[in-house]
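Per Swiss-Prot, the features are as follows:
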- Asp57 to His: In strain: SI-LI2 (VARIANT)
- Thr77 to Ala: In strain: SI-K1 (VARIANT)
- 224-359: domain 'PAS 1' (DOMAIN)
- Ile230 to Met: In strain: SI-LI1 (VARIANT)
- Gly311 to Ala: In strain: SI-K2 (VARIANT)
- 377-483: domain 'PAS 2' (DOMAIN)
- Asn634 to Thr: In strain: Merano 7, Merano 8 and Kenscoff (VARIANT)
- Ser646 to Thr: In strain: Merano 8 and Kenscoff (VARIANT)
- Thr653 to Ala: In strain: Merano 7 and Merano 8 (VARIANT)
- Ile655 to Val: In strain: Merano 7 and Merano 8 (VARIANT)
Amino acid sequence: KVSDSAYSNSCSNSQSQRSGSSKSRLSGSHSSGSSGYGGKPSTQASSSDMIIKRNKDKSRKKKKNKGTGQGAGQAQTLISASTSLEGRDEEKPRPSGTGCVEQQICRELQDQQHGEDHSEPQATEQLQQEEEDQSGSESEADRVEGVAKSEAAQSFPIPSPLSVTIVPPSMGGCGGVGHAAGLDSGLAKFDKTWEAGPGKLESMTGVGAAAAGTGQRGERVKEDSFCCVISMHDGIVLYTTPSITDVLGYPRDMWLGRSFIDFVHLKDRATFASQITTGIPIAESRGSVPKDAKSTFCVMLRRYRGLKSGGFGVIGRPVSYEPFRLGLTFREAPEEARPDNYMVSNGTNMLLVICATPIKSSYKVPDEILSQKSPKFAIRHTATGIISHVDSAAVSALGYLPQDLIGRSIMDFYHHEDLSVMKETYETVMKKGQTAGASFCSKPYRFLIQNGCYVLLETEWTSFVNPWSRKLEFVVGHHRVFQGPKQCNVFEAAPTCKLKISEEAQSRNTRIKEDIVKRLAETVSRPSDTVKQEVSRRCQALASFMETLMDEVSRADLKSGSSGNFTTASNIHMSSVTNTSIAGTGGTGTGTGTGTGTGTGTGTGTGTGTGTGTGTGTGTGTGTGTGTGTGTGNGTNSGTGTGTTSSSRGGSTAIP
């Protein structure tokens, strides 16, 4: 079997060089028998005392060969011959009894009860070889303690998930001389974890990892969240906190070297990818992201199918997922976490820190009556009824993730018996939309949740109307659960059987839904009282302007009336003027003037006339009148008269 892990290759090279294998030194192969990937029995899990002892023997042989005074070629020949003999001795398989191996496997299954798919031949051979290597060398507890110490020696302390500087065993150097014993145990554990190749989540991860996880769970209190560090170069998980065992059931090191998106539900992978692609440009533009700047969203993560929870029927059991709220934080990789062979393109060396918190159902008992202090969540939908936004707080109350609701019609979640109530509610929404910022609370109604039950909601409705087109843009409902569902766990799968409704009821419900959508698409009219107020305000402004204009015209007419023969006056009352004109030595002239206005009044005027000897004369007269109205009027009279001797009569007409 050829190794598919870059980490195991590098570690195998260093181990083979340390052990002095002639095969690996002379051929330059990247795989060796000691790594466990070359088809030979693995010796990584054996005691480190034997390796150190062989190294000392080889060093003495080298010194002895150098001290003999022979040539460099002869010394190299002797060293190669001795190491080749040792390599042949190491490659011989160790004898083992079949009955003893079977007893050890049964005893291990009874004690550990950890791992998933024990039916695979590769996992069985690996367990047999581990039991053979461990017999007479060291106890299980000592080996686990050595693994923990080696991990602690290669790791950095983590005060918080936001300041992660831990380097996994694969990222450190594999050829250190001073840490040979710790590296051997750590590499053995890491190779066992990688032995289950990508995609085989049900395979064994090694007895050491299982024992370490069991010991850690017994010593500490269970946590309800976990964190992991992901490389943004290839999406590989570099580190996970031990609490992942309590939350999802996975051994601590099982995620290392795997892609994080493989554990995300298929329907949520697009959401996860969009959050990543959105967060990377923001982090690069800011240069350094503050610690409190997080991107939060919800996904479903895969739960571990172990033998402890479901017995040996791993393959027959379905894969289960649980909802989690993920907090993303982008950070630059520390210098200690960048080995020489870790090449990053375009100068990017970013790490993604994910803090996952499980989401639990909000209900404890069936048909629970919640208090008024229960948290609110908002759902926004367009005028066509399509949901466009959902708060993450709705997940624990409804069981849906936001991406499960967005793009669906909100009419499908209303109870069929409450559609008439919802029609009245949307009528009120359209009326309240005439006033900007108006809101109201509707009657309680039933809403469908993820497990197939209904909850009773109390909603405060608001809407936004486009001020230019007078069209409804969207409706926002701030919901609060008044009564819980009959089934407390909102994340359970909905029943396959649907509620039976008569065809008449279905047609009626369809008609009501269509009426609601048509009503929301109508133009929102302005209220009549608002129109009246605007007209009254405009009339008052126009009347004030006209009064000012008439006052100016009246003053100009009074000044020009005494010298003119014909005057046009604007007045706001009715007046009647009678003028008498006397011409020459006895001529008389009379004139009448009328004016129209908004008021009534009477006025008197005097007229003067001149006559010639022939008996003709002209006369002009002006008359003013006052009335009970609010204005004053001016009249201008002119008259002409004819006479035989000394008198003339003339008439005058006032033009308003």
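Backbone N, Cα and C define each Cβ position, glycine as well.
Counting residue by residue with DSSP, the domain 'PAS 2' (377-483) contains 32 helix, 45 strand, 30 coil. Taking the domain 'PAS 1' (224-359) as a whole, pLDDT averages 80 in the prediction. Long-range Cβ contacts of Ile230 (variant position) within its own chain (separation 6+, distance under 8 Å): Ile236, Val237, Leu238, Phe260, Leu351, Leu352, Val353, Ile354. For the recorded site, Ile230 (variant position), the DSSP three-state label reads strand.
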